[in-house]
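Peer 1: Annotation comment: Swiss-Prot describes ARG118, LYS158, LYS163, ASN167, TYR202, LYS203, GLY204, GLN205, GLU213, ARG214 as ATP binding site, evidence class similarity to another entry. The feature resiniferatoxin binding site is assigned by Swiss-Prot to TYR514, SER515, ARG560. Per Swiss-Prot, Na(+) 2 binding site is recorded for GLY647. The feature Na(+) 1 binding site is assigned by Swiss-Prot to GLY647. Among the mutagenesis results in Swiss-Prot, TYR514 to Ala has the note: Reduces sensitivity to capsaicin more than 100-fold; when associated with T-553. The residue drawn here is the original one. The note that Swiss-Prot attaches to the published mutagenesis LEU550 to Met is: Confers sensitivity to capsaicin, resiniferatoxin and other vanilloids and confers binding to resiniferatoxin; when associated with T-553. Under mutagenesis, Swiss-Prot gives ILE553 to Thr with this note: Confers sensitivity to capsaicin, resiniferatoxin and other vanilloids and confers binding to resiniferatoxin; when associated with M-550. Reduces sensitivity to capsaicin more than 100-fold; when associated with A-514. Under its mutagenesis entries, Swiss-Prot includes ASP650 to Lys with the note: Abolishes channel activity. Among the mutagenesis entries in Swiss-Prot is ASP650 to Glu, Asn or Met, noted as: Attenuates calcium permeability. One mutagenesis experiment catalogued in Swiss-Prot, ASP650 to Ala, is accompanied by this note: Abolishes calcium permeability.
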Amino acid sequence: MKRWVSLDSGESEDPLPEDTCPDLLDGDSNAKPPPAKPHIFSTAKSRSRLFGKGDSEETSPMDCSYEEGELAPCPAITVSSVIIVQRSGDGPTCARQLSQDSVAAAGAEKPLKLYDRRRIFEAVAQNNCQELESLLCFLQRSKKRLTDSEFKDPETGKTCLLKAMLNLHSGQNDTIPLLLEIARQTDSLKEFVNASYTDSYYKGQTALHIAIERRNMALVTLLVENGADVQAAANGDFFKKTKGRPGFYFGELPLSLAACTNQLAIVKFLLQNSWQPADISARDSVGNTVLHALVEVADNTPDNTKFVTSMYNEILILGAKLHPTLKLEELINKKGLTPLALAAGSGKIGVLAYILQREILEPECRHLSRKFTEWAYGPVHSSLYDLSCIDTCERNSVLEVIAYSSSETPNRHDMLLVEPLNRLLQDKWDRVVKRIFYFNFFVYCLYMIIFTTAAYYRPVDGLPPYKLRNLPGDYFRVTGEILSVAGGVYFFFRGIQYFLQRRPSMKALFVDSYSEMLFFVQALFMLATVVLYFSHCKEYVATMVFSLALGWINMLYYTRGFQQMGIYAVMIEKMILRDLCRFMFVYLVFLFGFSTAVVTLIEDGKNSSTSAESTSHRWRGFGCRSSDSSYNSLYSTCLELFKFTIGMGDLEFTENYDFKAVFIILLLAYVILTYILLLNMLIALMGETVNKIAQESKSIWKLQRAITILDTEKGFLKCMRKAFRSGKLLQVGYTPDGKDDCRWCFRVDEVNWTTWNTNVGIINEDPGNCEGVKRTLSFSLRSGRVSGRNWKNFALVPLLRDASTRDRHPXPPEDVHLRPFVGSLKPGDAELFKDSVAAAEK
């Protein structure tokens, strides 16, 4: 029998007890293996069905048990090599193969253990290294590897390494380094360490993903040292962003997983390790980088926003130091969105505000800033905001994404109040769009006057089309009709263009696009009028008057140009969509129900003479109906019941019934439910709606005006867009490769009573209008001071170049030491730069 040799003393130890091996190793063919743990899911189909419903099991889904099966009896195998397991202190175990001489000195050979998936999985799950002592010998003797299919879970493709990673004890599992050493000696280390799940639910997840998810830096280091692929993508259903299904989207890659789980140390290790550094610009299956993934996991809560913005800032700075020329924030996903545009489109207002107002103080990373403080005086400071990816001159700009996003996007109205978006839209409105909008309003008013006049003086004799008489009035009328039809054609094609470009959903059609829809319906009625007119049908008048009525209603669209009227129009819209629609649904149900009951009760001919005489005497003076009115129809009964709703009904409008008590009870119940209950409830709901949306009405109006501004700009020619573009091209510093960093910037003057000018980045000593006065700049990359409203005509680049020249030949007459300025972030957001500010103050 084989004996085991101690590495320290070389003395023999007692042999392992006989019961350490299964009975079948002793040749007992009748012995049965112990029962395996039951499956969580009997089949892959049942498992996917259960997860689709969101059910759970006591056992972790990724740690499901292996299949239950019996071991086939095999003869005992003897080998001449021995595996020695040595534990060095508290560190990981290691394994080595003894030489033949050592084996000979150990004594007689011992029968070798047989291993299958069940035995290996049990050993690694229980952290039992002794059970795996003969595993290497078994694999070498049988010429097998741990990556063979017989050692993997047939349903999920899970290996023993993945099983061990899922069964850590106090953050470690001693079988992991042993398994890696065995894989190395069987020439399958790379394949073994990068083995991943193969089922559709956890497809692509490797041991490195699990180690990062378990927040275990030691295991991450061990796996990377042994060749783990840092670009492995976990793209199973569990790792996709699917509405209504459990899962966690983190960007598929290990780097994104570490970032989205707030593990900065692992992020730095993955990017800076000497074995296989991760690619910071790598994308997942939807084209998202690590920055996109951070935006995706943001949920607008304070704690989450703080960690996401902090991690975003750290990765951005680290990427700039590792790859100075890489523009990580400008990389787009498959939808063509940058991280900034993605934050705007998904309503992540905290992340959006951070990116727009980011001001980095480190000189080597200052080119990552999107905000540059120009000067400060007390609580007042002037800032230059970078307009790249913001203005409409670029595709998928932030303004377009917010304005044209779905109505279900959270914080859609509030995002337009974040600087510089708020001031930028106001500048666009004041400079150009306002005048164009008022001109369009005037033209539309003139169009409606012409349309109304032509409709009012339409011919009434004969059938259309009418002959043109040689009279001045007919010429004016025909001219008005032609202009009215031309306006309808214009609104029709404009509506077609709008629907093709925006492709709004049914909900967005009534919430955000109601004005465009009304203009389109107005055009449809006008075109129907033309068709009926030339078809010799007098019914053209019906469609014409509908188009005329909608035309005047659409005048409310132009209230967007006036704040008070615009907010009032928003309230009307919300009350119609929220309260009136629900009221009309319930009211129509009551009206139809009681009308069918009353019309069933009424019998024509019953007491006809008395009824006709009484009703004729009662109603003829009001001109409401003739003496021979019949109420044995649903239409006439509905009209009578509608009069009860507005308080003009008569309980004795007919006597053609047999059961007077039943008739009166029906009418009284209808009056109570509609005139008393529903109408008063509608009034109360409208009052509540006004109070509720009073605060957000201004934001909604600003959103509507922003849409109008962008629609107006789209009608400009390309040369006009450049001429009317807000902001100015300025040099704000130098790029990492030494070139001029020129950006299109927009100036915003802000007042902040909580952050004073004790911390200054780029600042002029003389704020305001000080032309001709010598300026002392306080930073090596200084910008010139822009004064007042004429800041666009001020040349900033010469001052920067002059400042840079002086910095290259240092002999300053005096040193001005000013501490860096944090910016205009909110108090909660300003804490994100707390560490960098403290370091700068030191």
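Glycine too: its Cβ is placed from the backbone N, Cα and C atoms.
In this structure the noted substitutions are not present, so the sites keep their original residues.
Context for these features, please: burial, neighbours, distances.
Peer 2: Around GLY204 (ATP binding site), the C-beta neighbours below 8 angstroms that are at least 6 residues distant in the chain are SER196, TYR197, ALA232, ALA233, ALA234, ASN235, GLY236, PHE239, GLU252.
For the recorded site, ARG560 (resiniferatoxin binding site), the DSSP three-state label reads helix.
In sequence order, TYR675 are the residues near GLY647 (Na(+) 2 binding site), counting only same-chain partners six or more apart with C-beta under 8 A. Classification of GLY647 (Na(+) 2 binding site) by DSSP places it in coil, neither helical nor stranded.
Every protein chain considered, the tally of other Cβ atoms within 10 Å of the Cβ of TYR514 (mutagenesis position) stands at 16.
In sequence order, LEU518, VAL521, GLN522, PHE525 make up the list of same-chain residues 6 or more apart from LEU550 (mutagenesis position) whose Cβ falls under 8 Å from its Cβ.
Of all the Cβ atoms in the protein chains shown, 12 others lie within 10 Å of the Cβ of ILE553 (mutagenesis position).
Summarising the environment of ASP650 (mutagenesis position), the number of other Cβ atoms within 10 Å of its Cβ, over all protein chains shown, is 14.
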Peer 1: Around TYR202 (ATP binding site), how many other CB atoms lie within 10 A of its CB?
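Peer 2: 22, counting other Cβ atoms within 10 Å of TYR202 (ATP binding site).
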Peer 1: Would you list, in sequence order, the recorded positions among TYR514, SER515, ILE553, ARG560, ASP650 whose CA lies within 10 Å of the CA of GLU213 (ATP binding site)?
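Peer 2: Within 10 Å of GLU213 (ATP binding site): none of them.
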Peer 1: Could you tell me the C-alpha distance between TYR514 (mutagenesis position) and ARG118 (ATP binding site) in angstrom, no decimals?
Peer 2: 64
Peer 1: Can you give me the residues near the recorded resiniferatoxin site, meaning same chain, not TYR514, SER515, ARG560 themselves, Cβ no more than 8 Å from the center of the site's Cβ atoms?
Peer 2: SER513, GLU516, LEU518, LEU556, TYR557, ALA569, GLU573, GLN704
Peer 1: According to DSSP, does TYR514 (mutagenesis position) fall in a helix, a strand, or coil?
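Peer 2: Note: TYR514 (mutagenesis position) is helical by DSSP.
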Peer 1: Reported as an integer number of Å, what is the Cα distance between SER515 (resiniferatoxin binding site) and ILE553 (mutagenesis position)?
Peer 2: 10
Peer 1: For resiniferatoxin, with binders TYR514, SER515, ARG560, what's the maximum Cα separation in whole Å?
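Peer 2: Taking every pair of listed residues, the largest Cα separation comes to 14 Å.
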